[in-house]
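Please read the structure below before turning to the comments.
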Amino acid sequence: MVDEILKLKKEKGYIILAHNYQIPELQDIADFVGDSLQLARKAMELSEKKILFLGVDFMAELVKILNPDKKVIVPDRSATCPMANRLTPEIIREYREKFPDAPVVLYVNSTSECKTLADVICTSANAVEVVKKLDSSVVIFGPDRNLGEYVAEKTGKKVITIPENGHCPVHQFNAESIDAVRKKYPDAKVIVHPECPKPVRDKADYVGSTGQMEKIPEKDPSRIFVIGTEIGMIHKLKKKFPDREFVPLEMAVCVNMKKNTLENTLHALQTESFEVILPKEVIEKAKKPILRMFELMG
């Protein structure tokens, strides 16, 4: 099946982009594997006009927004993000009225419709940097409460998080899990995602996005790393650092990320169906806060 996918991909002129949380078999056939920001940037650099995206809906839509002239297809239309779907345009409008001077900073894990109402988009890799650079001591931030709290800690700014309890179910680790792995692997370094709750972040050695997690073993010579994010990241790290050991903090699985399989990836290439289509107005409005993010990052 892998050979058939690679053959069809070449024949039809597709580039395959996969998120770090995809199953190992899909990471291995992808032309590029990365976090949402890395994938969006990669898509902008491509000369190819056809992209098969392996991730969840908001990520594929982000690629389409930044590459409106390219054909973007996905293997499973139902692969979505529960956290992104918790934030609605109505909630954003409500908080804009309450805090008219506060810029709206939306995490990339948000719907395209919500992005049209944002002042700037951020990722888990650059959220702190983006908020620091905004000329405001108060920001409205959504939809991840834990990332919002982390940004508040690091910037000293007032961060109003929306919706009330926005969070990623996959990253709800227990701080006790860190105590347990430290007993089992006393020399290990613990790296967790900023979407984790504060008690977990506070006990970790490092807090970082999946893109940042990849860079830590380049600087830290430790032999064992405990990883607090979705299980797919372990495969990416093991491939990049075969001489190190990577242990999951807990068996955290994103069922939506795992909806993509070799079977439906092959089917997507065969039929070229499930194309990502967005209204022109949404593309134009959502693109502005994304480009603002790139501007702020320099």
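Just so you know, glycine gets a Cβ as well, placed from its N, Cα and C.
None of the substitutions listed is reflected here, since the structure keeps the original residues.
The following features are taken from Swiss-Prot:
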BINDING   His19, Ser36, Tyr107, Val108, Asn109, Ser124, His193, Pro194, Glu195, Thr210  iminosuccinate binding site
MUTAGEN   Tyr21 to Phe  Retains weak activity; when associated with R-219
BINDING   Cys81, Cys168, Cys254  [4Fe-4S] cluster binding site
MUTAGEN   Tyr107 to Phe  Loss of activity; when associated with R-219
MUTAGEN   Lys219 to Arg  No change in activity. Retains weak activity; when associated with F-21. Loss of activity; when associated with F-107
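Annotated features, which come from Swiss-Prot, shown on the structure.
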residue: His19; record: iminosuccinate binding site; Cβ within 10 Å: 28
residue: Tyr21; record: mutagenesis position; Cβ within 10 Å: 28
residue: Cys81; record: [4Fe-4S] cluster binding site; Cβ within 10 Å: 21
residue: Tyr107; record: mutagenesis position; Cβ within 10 Å: 27
residue: Asn109; record: iminosuccinate binding site; Cβ within 10 Å: 26
residue: Cys168; record: [4Fe-4S] cluster binding site; Cβ within 10 Å: 25
residue: His193; record: iminosuccinate binding site; Cβ within 10 Å: 29
residue: Glu195; record: iminosuccinate binding site; Cβ within 10 Å: 28
residue: Lys219; record: mutagenesis position; Cβ within 10 Å: 6
residue: Cys254; record: [4Fe-4S] cluster binding site; Cβ within 10 Å: 22
Request  = Return the maximum Cα to Cα distance in Å (whole number) over the record's iminosuccinate-binding residues: His19, Ser36, Tyr107, Val108, Asn109, Ser124, His193, Pro194, Glu195, Thr210.
outcome  = 17
Task = Give the distance between the Cα atoms of Asn109 (iminosuccinate binding site) and Cys81 ([4Fe-4S] cluster binding site), rounded to the nearest whole Å.
result = 7
Remark   = argmin Cα dist to His193 (iminosuccinate binding site) over the recorded positions Cys81, Tyr107, Cys168, Cys254 returns Cys168
Query = Any idea what the Cα distance is from Lys219 (mutagenesis position) over to Tyr107 (mutagenesis position), rounded to a whole Å?
reply = 28
Key: binding-site residues near Tyr21 (mutagenesis position) (Cα-Cα within 10 Å), from Cys81, Cys168, Glu195, Cys254   = Cys254
Local backbone state of Glu195 (iminosuccinate binding site), from DSSP in three classes = coil
Environment of Cys81, Cys168, Cys254, the listed [4Fe-4S] cluster site - residues of the same chain whose CB lies within 8 A of the CB centroid = Val56, Pro82, Met83, Ala84, Asn109, Pro169, Val170, His171, Glu230, Asn256, Met257
Ask   = According to DSSP, which of helix, strand or coil covers Lys219 (mutagenesis position)?
value = helix
